[in-house]
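All remarks here apply to the structure that follows.
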Amino acid sequence: MGSKTEMMERDAMATVAPYAPVTYHRRARVDLDDRLPKPYMPRALQAPDREHPYGTPGHKNYGLSVLQQHVSFFDIDDNGIIYPWETYSGLRMLGFNIIGSLIIAAVINLTLSYATLPGWLPSPFFPIYIHNIHKSKHGSDSKTYDNEGRFMPVNLELIFSKYAKTLPDKLSLGELWEMTEGNRDAWDIFGWIAGKIEWGLLYLLARDEEGFLSKEAIRRCFDGSLFEYCAKIYAGISEDKTAYY
């Protein structure tokens, strides 16, 4: 009876299934609770991980959800609405060139605007309403935001336990590609493309000198503090280029 109970307890906590090799190759972390309280609990205001259990030091949330914080950098006039020209300006502040910024801004506002509008009629100006940004969340993503725009710490940690094969806290370009492939939902073509574009842009923005994207850069991208930091670097206000490596 004892051995049967032990077997049931072991199976109940297993993260690898013998006949599902993918569960072996994409490991789940089981050691989060010691440094990150309740890693499974969605965080509305902060983006914590094991190394930063209280989120980004000094980053103000202003009562916004983590997903709202992620996009608020591009709200240049701080009125809760992001127009294409503001997206363009934000991209330029991050160091993207004119042509790239024009294309990226057009794609972002064209694809995200309608879902965030307060009514049914489309707008010719393609605004993105920050208070409705959770409605623009697409499939085939990392699930690090939940459907209400809260941050899921456990899913950030799973990105690295599953896909960081070279270094435990960094992803290579190939590992990023493998992650976006692993995130794909069936027949979700828009989500497949959107995921690769988003992660590709983040890689261009925040990769280190060795071509890796660090966990800290990714975490700070989720709460938007990375954009503020990179804008200061590009403007020459800050010289510390290693804060998120």
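Heads up, the Cβ atoms here are built off N, Cα and C, so glycines get one too.
Cβ neighbours of His70 (mutagenesis position) (same chain, under 8 Å, six or more residues apart in sequence): Cys221, Phe222, Asp223, Gly224. Annotation comment: Swiss-Prot describes His70 as heme binding site.
The number of other CB atoms found within 10 A of the CB of Glu86 (Ca(2+) binding site), across every protein chain shown, is 20. Annotation source Swiss-Prot lists Ca(2+) binding site at Asp75, Asp77, Asn79, Glu86.
The annotation domain 'EF-hand' is assigned in Swiss-Prot to 62-97. Within the chain, the domain 'EF-hand' (62-97) has long-range Cβ neighbours (under 8 A, six or more residues past its boundaries) at 43-47, 104-106, 108-109, 125-131, 133-134, 137, 145, 148-151, 205, 221-225, 227-228, 230-231, 234-235.
Within 10 Å of the C-beta of Thr15 (mutagenesis position) we count 12 further C-beta atoms, all protein chains included. Quoted from Swiss-Prot, the note on mutagenesis experiment Thr15 to Val is: No effect on molecular weight; when associated with V-109 and V-116.
Quoted from Swiss-Prot, the note on mutagenesis experiment His52 to Val is: No effect on activity. DSSP classifies His52 (mutagenesis position) as coil under the three-state reduction. Applying an 8 A CB threshold to same-chain residues 6+ apart, the list for His52 (mutagenesis position) reads Arg219.
There are 17 other CB atoms within 10 A of the CB of His59 (mutagenesis position), with all protein chains counted. Experimental mutagenesis is annotated in Swiss-Prot for His59 to Val, with the remark: No effect on activity.
Quoted from Swiss-Prot, the note on mutagenesis experiment His70 to Val is: Total loss of activity. His70 (mutagenesis position) falls within a helical segment according to DSSP.
Under mutagenesis, Swiss-Prot gives Asp75 to Val with this note: No effect on activity. DSSP assigns Asp75 (mutagenesis position) to coil, not to a helix or a strand.
Cβ neighbours of Asn109 (mutagenesis position) (same chain, under 8 Å, six or more residues apart in sequence): Ile82, Tyr83, Pro84, Thr87, Phe126, Pro127, Ile128. Among the mutagenesis results in Swiss-Prot, Asn109 to Val has the note: No effect on molecular weight; when associated with V-15 and V-116. The residue drawn here is the original one.
Packing around Thr116 (mutagenesis position) is summarised by its Cβ count: 19 other Cβ atoms lie within 10 angstroms of its Cβ, all protein chains included. Here Swiss-Prot describes Thr116 to Val as a published mutagenesis experiment; the accompanying note says: No effect on molecular weight; when associated with V-15 and V-109.
With a cut-off of 8 Å between CB atoms and residues at least 6 apart in sequence, the same chain places Asp188, Phe190, Gly191, Ala194, Gly195 near His138 (mutagenesis position), listed in sequence order. Where Swiss-Prot documents His138 to Val as a mutagenesis experiment, the accompanying text is: Decreased heme binding and total loss of activity.
The secondary structure of Lys196 (mutagenesis position), as reduced to three states from DSSP, is helical. For the mutagenesis of Lys196 to Val, Swiss-Prot gives this note: No effect on molecular weight. The structure shown keeps the original residue.
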Nonlocal residues around Asn79 (Ca(2+) binding site), in sequence order (Cβ under 8 Å, 6 or more apart):
none
Just give me the nearest neighbour of Thr15 (mutagenesis position) among the mutagenesis positions Asp75, Thr116, Lys196, Cα to Cα.
Lys196
If one measures from the C-alpha of Lys196 (mutagenesis position) to the C-alpha of Thr116 (mutagenesis position), what distance in angstrom results, rounded to a whole number?
22
